[in-house]
Amino acid sequence: MAFKYWFVFAAVLYARQWLSTKCEVPQMTSSSAPDLEEEDDYTAYAPLTCYFTNSTLGLLAPPNCSVLCNSTTTWFNETSPNNASCLLTVDFLTQDAILQENQPYNCSVGHCDNGTCAGPPRHAQCW
């Protein structure tokens, strides 16, 4: 009878050892652990602001057809495509109005052609 208990005891120990090797969770080492300190780079999705002149004909690019833009991390110039509307000239009689925010002034509108604002001019109100 003692032999039966010894046999059952040995079988239980063997089963326990077998289960502990098959079911153990592998421990992470420093080389296999994910780097929780690293942050994702979301700058590509950051809000982008570009600065145009507003007019009765729509938004106008600057005379050099290179629009100043910025995101939360960087400033850059974005070249306007050919035939985009651009600010050709400003009426010098209303130049003082430009210094006052949201005051309309007379301006001439052209179109971008290889990085420069070209005519024929169209007249508009700008602000």
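The count begins at 1 with the first shown residue.
Even glycines carry a Cβ here, placed using N, Cα and C.
Database features, via Swiss-Prot:
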type: MUTAGEN; residues: Glu39 to Ala; note: Significantly reduced binding to CCL5 and slight reduction in inhibition of chemokine activity
type: MUTAGEN; residues: Thr43 to Ala; note: No effect on binding to CCL5
type: MUTAGEN; residues: Thr49 to Ala; note: No effect on binding to CCL5
type: MUTAGEN; residues: Thr74 to Ala; note: Slightly reduced binding to CCL5
type: MUTAGEN; residues: Gln100 to Ala; note: Slightly reduced binding to CCL5
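Note: the Cα of Thr49 (mutagenesis position) and the Cα of Thr74 (mutagenesis position) are spaced 11 Å from each other.
The Cβ of Thr49 (mutagenesis position) has 11 other Cβ atoms within 10 Å, all protein chains considered.
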